[in-house]
Amino acid sequence: MASQVSQMPSSSPLSSNKDEMRPKADFQPSIWGDLFLNCPDKNIDAETEKRHQQLKEEVRKMIVAPMANSTQKLAFIDSVQRLGVSYHFTKEIEDELENIYHNNNDAENDLYTTSIRFRLLREHGYNVSCDVFNKFKDEQGNFKSSVTSDVRGLLELYQASYLRVHGEDILDEAISFTTHHLSLAVASLDHPLSEEVSHALKQSIRRGLPRVEARHYLSVYQDIESHNKALLEFAKIDFNMLQFLHRKELSEICRWWKDLDFQRKLPYARDRVVEGYFWISGVYFEPQYSLGRKMLTKVIAMASIVDDTYDSYATYEELIPYTNAIERWDIKCIDEIPEYMKPSYKALLDVYEEMVQLVAEHGRQYRVEYAKNAMIRLAQSYLVEAKWTLQNYKPSFEEFKANALPTCGYAMLAITSFVGMGDIVTPETFKWAASDPKIIQASTIICRFMDDVAEHKFKHRREDDCSAIECYMEEYGVTAQEAYDVFNKHVESAWKDLNQEFLKPTEMPTEVLNRSLNLARVMDVLYREGDGYTYVGKAAKGGITSLLIEPIAL
C-alpha cells in the first residue's frame, strides 16, 4: 500500500540512533476519534420490532402473490433488492425468478422489461442470452434512435450492461451508448428520476456496495409516486435495526483496538479500524455473519499493521526475522524480533487464537489453519517487495504482477471471510479457495490494479517504492495515462470474469462467491478516486456516516 515519506521525529517512542532517519509514512490520524467507542442506545423499541415482523410477512406475501404481468413482478423484486432487504426473502425471490426465467415471452417486452429481466436473472446466475437486445438495434447494427427517448429503459439497459461477460459486444456498446444519452438527458429530468440517473452514472448497481446503495435508494424510493408503503416502512425499520447491530460490533472492535494502544506503540502505522470495519461490512452485512464480520475486521486491522511495518518503517534486516516468526507462528519466536515489532506480532497471533476459540464449538478449527496460511503467504510477498526496494530493483511487469497480486491481500481476505460463515462452507470450500480459483483471481486483479492506478495517479506512493505503473511505463515505453488505460482494461476484463463465475452451474454456492464480488465492490467504491482507505476519501466518510452514524427517520 502507498505511503508518503517524512522523517521519524526524534521524540517518537520508536526513535533511536539507529532509526532516527527511518522513512515513515505520513498518515493522518483517525478522523473519528473515540466516536464509536461506546454503543448508542437501542434505536428500536419492542413495538417497532413487532411492526417489523408484521411488515416482513406482508412483503413476503407480496413477493409470491400473482401480479398483472412480469414487469410488475420484476420491478417489485428489484425494489426489494435495492432497498437492502432481499436477504429476508432469498428462497421466495429465487422461486419467482426461476418461474420468470422459464415462462416469459421476450419478443413482447419493451426495453425496460427486457433490461430489468436480464439484469435480475443474471444477478441470480441465470445465463440469459444478450441476444435479447438485438431487437433494439437497426439494420446497420446500431441502437435505434427511438430508444433514446425512453430514459427509464436506457437506465435499465445501462445497469444490465454491467452484468456482461466476455464476448458480449452488444453490452460493451450498450455501456457507451447509454452513458452518452443518459448524460445528455439528466439535466432535463424531473426528480426522482434525475437523481436515479445521476447516481447511476457515478455508481452502477452491480459494482456498488449493497448497504450504501440501499441507504441512497431509500431516499429515492420514498419520492417515487408509485412506491409500496409497506415495503418502504419495512426497509426503513430494517435499516435502523441493522445499523444498531453494526454499531454494537464496531464499538466492541474499537475497544479491542484502543486496548492494543497501537497509536502510541506503533506511530508509523495507519489508525483505520473504523474504515476496516466499513470495508468488511461491505463483504457481508447480514445479521447471521456478525461473528465473521468481527473476526475479519480484526484480521484486516492486523494486516494493515503488518503491511505498514513492511512498507513504512522496518528495515530489511528486521523484516527477515519478522517474516520467519510469522511463518513459524509461535509466540516463542517473539524473542527473535525487534522490541517494537513484538506488540503487533503478539496481537496477530492472539487474533487467530481467538478465532480458533470462537469456531471450536462447531469443530471448525481447520478453517483457521487455512486463514493462517493465507496470512503467511501475504507476509512472504511483502518481504519480496521490501527486498526489491532495498536493492532498487526494477522487475519486469509480469514479475511484478506475480508478486503484487498476493500483496493486495484479497486472496487472504476471501479465504478468511469463510471462517465465520455457517455450514454452507465445507473443507472443500477452503481447498477450492486455496487453489486460486478464477473468481478470487478476478477480485484480486480488480483490487491490485485499481490500487496501483490510484497510488500513482494521486501520488500516494513513496518515491523509493516499486510501482506497477512505473514498471509498465518503463518496459513498454508508454505514458502514465496509457498505462492507466491498460490497467483499467484489465480491471474491466476481471469484472467480466467475475460475472461469468456467477452463471449456473457454479463451482461454489452463491453465498461463497458473494464474498469475492463484495470485495471487488469495496475497491470500486473506495479506490476510484484515490486510496480512500488510507486517505479516507469522500466515499469512505460518506459511507461510514450514512451507515453507522445517521439513522433513518421512521
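Heads up, residue numbers simply count up from 1 along the chain you see.
The backbone N, Cα and C atoms fix where each Cβ goes, glycine too.
Nothing has been swapped: the model has the original residues at all the noted spots.
Summarising the annotation, Swiss-Prot assigns Mg(2+) 1 binding site to D307, D311. There are 21 other CB atoms within 10 A of the CB of D307 (mutagenesis position), with all protein chains counted.
Annotation source Swiss-Prot lists Mg(2+) 2 binding site at D307, D311. Cβ contacts within 10 Å of D311 (Mg(2+) 1 binding site), excluding its own Cβ and spanning all protein chains shown: 23.
According to Swiss-Prot, the Mg(2+) 3 binding site annotation covers D451, E455.
For the mutagenesis experiment D307 to A, the note given by Swiss-Prot reads: Strongly reduced activity. A helical conformation is recorded for D307 (mutagenesis position) in the three-state DSSP classification.
Recorded in Swiss-Prot as a mutagenesis result, D308 to A carries the remark: Reduces affinity for substrate about 12-fold.
D451 to A appears in Swiss-Prot as a mutagenesis experiment; the accompanying note says: No effect. All protein chains considered, the CB of D451 (mutagenesis position) has 27 other CB atoms within 10 Å.
Annotation for D452 (mutagenesis position): spatial neighbours A404, S467, A468, I469, F487, criterion Cβ-Cβ under 8 Å with sequence separation of six or more. DSSP assigns D452 (mutagenesis position) to a helix. For the mutagenesis result D452 to A, the note given in Swiss-Prot is No effect.
Under mutagenesis, Swiss-Prot gives E455 to A with this note: Strongly reduced activity.
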Euclidean distance between Cα atoms of E455 (mutagenesis position) and D308 (mutagenesis position), Å: 15
Integer Å distance between the CA atoms belonging to E455 (mutagenesis position) and D311 (Mg(2+) 1 binding site): 14
Between D307 (mutagenesis position) and E455 (mutagenesis position): CA-CA distance (Å): 15
Cβ atoms near D308 (mutagenesis position) (within 10 Å, other residues, all chains): 24
Rounded inter-Cα distance in Å - D307 (mutagenesis position), D451 (mutagenesis position): 14
CB contacts for E455 (mutagenesis position) [other CB atoms within 10 A, all chains]: 23
